[in-house]
Amino acid sequence: MKLRYLNILKEKLGREPTFVELQAFSVMWSEHCGYSHTKKYIRRLPKTGFEGNAGVVNLDDYYSVAFKIESHNHPSAIEPYNGAATGVGGIIRDVLAMGARPTAIFDSLHMSRIIDGIIEGIADYGNSIGVPTVGGELRISSLYAHNPLVNVLAAGVVRNDMLVDSKASRPGQVIVIFGGATGRDGIHGASFASEDLTGDKATKLSIQVGDPFAEKMLIEAFLEMVEEGLVEGAQDLGAGGVLSATSELVAKGNLGAIVHLDRVPLREPDMEPWEILISESQERMAVVTSPQKASRILEIARKHLLFGDVVAEVIEEPVYRVMYRNDLVMEVPVQLLANAPEEDIVEYTPGKIPEFKRVEFEEVNAREVFEQYDHMVGTDTVVPPGFGAAVMRIKRDGGYSLVTHSRADLALQDTYWGTLIAVLESVRKTLSVGAEPLAITNCVNYGDPDVDPVGLSAMMTALKNACEFSGVPVASGNASLYNTYQGKPIPPTLVVGMLGKVNPQKVAKPKPSKVFAVGWNDFELEREKELWRAIRKLSEEGAFILSSSQLLTRTHVETFREYGLKIEVKLPEVRPAHQMVLVFSERTPVVDVPVKEIGTLSR
């Protein structure tokens, strides 16, 4: 904990904090949990949807999509397999906690080389729980040598009448924790994720260990509880464990809680109370319910071979009281726990758009990664990995699109414009599959905001301005700061996850045709919406469209080959730094933007 934060805590408590309180506040006031540097910026963003563990956006009168992106950067740097695997598990539970069945996973990976453990961790976890990994992006650069970025997006479909809130609503409710048993893994994981990676700061206890088969049981058990009307509120046990989940549930409802740590199911019997409180053991959920429903919840948990118990009561007094075998362990105001100190923000005024140079990341065939993922489990994947946005079908009717996108190569040259272009190019990719953009989730990956607060301000200002320009609001998000090694930061990397609404039956597939480059060589903000109108028009006419920041990659070539097609194009001598839009059509597109024939797609 920062010394300034410690002094604030002493002042608020009116005394010296106890050992247990220091452990608790070091977690809850960490950057990972408390968002001290970004909370004021986040309040400025245009928002949409039902907020909770994940953002929820309506597709129609019957269905909504819950979706969110999160980072597991620090754990994946230390222990690639478990770090990446538990990143998948955690974001799946965030979506699940809204009452949604998880239906899709996307990843955005930035590293200096393909780290097999990270790929295997994502693949093994996603494949084992039966949720398809339908796409993502892979960027290889030495700029991420010591700080790989592992950002994972999950989405799920929920009936509008089955949405679950993320708070307690009245005194007298109880909180049930169920899932895997609690051990010492992941203790102070949230604090570790808020630090520079230099030196020997990470220990085995900082890295969570996942069990995808327990996660699968957890998914089915929780959805059964929701279907029976037993769940009145829910929270994933992620960063901060029991402490974070139970305190957030009551803080959001302006209530309090009495937590009994001796009721938490353990797999290590000699754990200290503070260890039980902040352990980040995986595959656990907290459910708010009525006392009379608790026994049925525990019955369902046992049926699915999961542990569980009633661990807390919701009270009217706004305090967070922790007990262990009838001894008082901690008692503090619940809102003090939930509201970390906030750092002042820096106002940023953008300059003119620069003349970007192409910063080539190492080209890789991402199909070598995609092929480790099961993208067809569930049989709802309409557009598979390889071309950008994925399209998912909803069994009743309709569908949604997802895409992840980043432009660290541009943000490295100008943080503001590189970040803004990443959002606007995500709109291009979404429109390219015939979808209408609905909302975004985002992950702000940044270095040290104490050293360079201006860069963070540039990122957050660009995100706000891009959302306002495009009319696509934010539904959820995540910030991962202190991605530094020996004081050297990563490039400012905003990863955008964009959700769109689409009719899967009208999604174009590649077929033999001419290839056209559509749009301008230079990025011009005032003309961007003209390009969007052109993409929308051509998509409605049935053209297959590919938007790519590298024009044509090995991944695209190999993906066309999967369709039995061969692409031949003449690349321009000077390729633009921004994303190009390729239109595949038998005749020259008729649109109000520049069009140039550059090749063919043939059998």
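The first residue you see is number 1, and the count goes up from there.
Quick reminder: no glycine exception, Cβ is built from N, Cα and C everywhere.
Under the DSSP three-state reduction, HIS32 (mutagenesis position) is assigned to helix. Experimental mutagenesis is annotated in Swiss-Prot for HIS32 to Gln, with the remark: Loss of FGAM synthase activity.
Within 10 Å of the Cβ of HIS32 (mutagenesis position) there are 26 other Cβ atoms, across all protein chains. Experimental mutagenesis is annotated in Swiss-Prot for HIS32 to Ala, with the remark: Loss of FGAM synthase activity.
Annotation source Swiss-Prot lists active site at HIS32.
Other Cβ atoms within 10 Å of the Cβ of ASN442 (ATP 1 binding site), summed over all protein chains shown, number 33. The ATP 1 binding site feature in Swiss-Prot is assigned to TYR35, LYS68, ASN442, GLY477; the stated evidence is experimental evidence.
In the three-state DSSP assignment, the secondary structure recorded for ASN478 (Mg(2+) 1 binding site) is strand. Around the Cβ of ASN478 (Mg(2+) 1 binding site), the same chain contributes LYS68, ILE69, GLU70, SER71, ASN151, THR441, ASN442, CYS443, VAL444, each under 8 angstroms and 6 or more positions distant in sequence. As annotated by Swiss-Prot, Mg(2+) 1 binding site applies to GLU70, ASN478.
Under the DSSP three-state reduction, HIS72 (mutagenesis position) is assigned to coil, being neither helix nor strand. Using a 10 Å radius centred on the Cβ of HIS72 (mutagenesis position) and all shown protein chains, the other Cβ atoms total 30. According to Swiss-Prot, the mutagenesis experiment HIS72 to Gln carries this note: 200-fold decrease of the catalytic efficiency for FGAR. It has no effect on the ATP binding site, however it affects binding of FGAR.
For the mutagenesis of HIS72 to Ala, Swiss-Prot gives this note: Strong decrease of the binding affinity and 20-fold decrease of the catalytic efficiency for FGAR. It has no effect on the ATP binding site, however it affects binding of FGAR. The structure shown keeps the original residue.
According to Swiss-Prot, the feature Mg(2+) 2 binding site maps to ASP94, ASP236, an assignment based on experimental evidence. Taking the Cβ of ASP236 (Mg(2+) 2 binding site) as reference, residues of its chain lying under 8 Å away and at least six apart in sequence are, in sequence order, ASN53, GLY90, ARG93, ASP94, LEU96, ALA97, ALA245, ARG284, MET285, ALA286. Under DSSP, ASP236 (Mg(2+) 2 binding site) is assigned to a strand (E or B) in the three-state scheme.
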For ASP94 (Mg(2+) 2 binding site), what is the secondary structure by DSSP, using just helix, strand and coil?
helix
C-alpha of TYR35 (ATP 1 binding site) to C-alpha of HIS72 (mutagenesis position): distance in Å?
16
GLU70 (Mg(2+) 1 binding site), number of other Cβ atoms within 10 Å:
25
For GLY477 (ATP 1 binding site), write down the residues of its own chain that are at least 6 apart in sequence and whose Cβ falls under 8 Å from its Cβ; none is a fine answer.
ILE42, LEU45, LYS68, ILE69, THR441, ASN442, CYS443, VAL444
Please report the number of other Cβ atoms within 10 Å of the Cβ of LYS68 (ATP 1 binding site).
26
Determine which residues of the same chain, besides TYR35, LYS68, ASN442, GLY477, have their CB within 8 A of the center of the CB atoms at the recorded ATP 1 site, and list them by sequence.
ILE42, ILE69, GLU70, THR441, CYS443, VAL444, VAL474, SER476, ASN478, ALA479
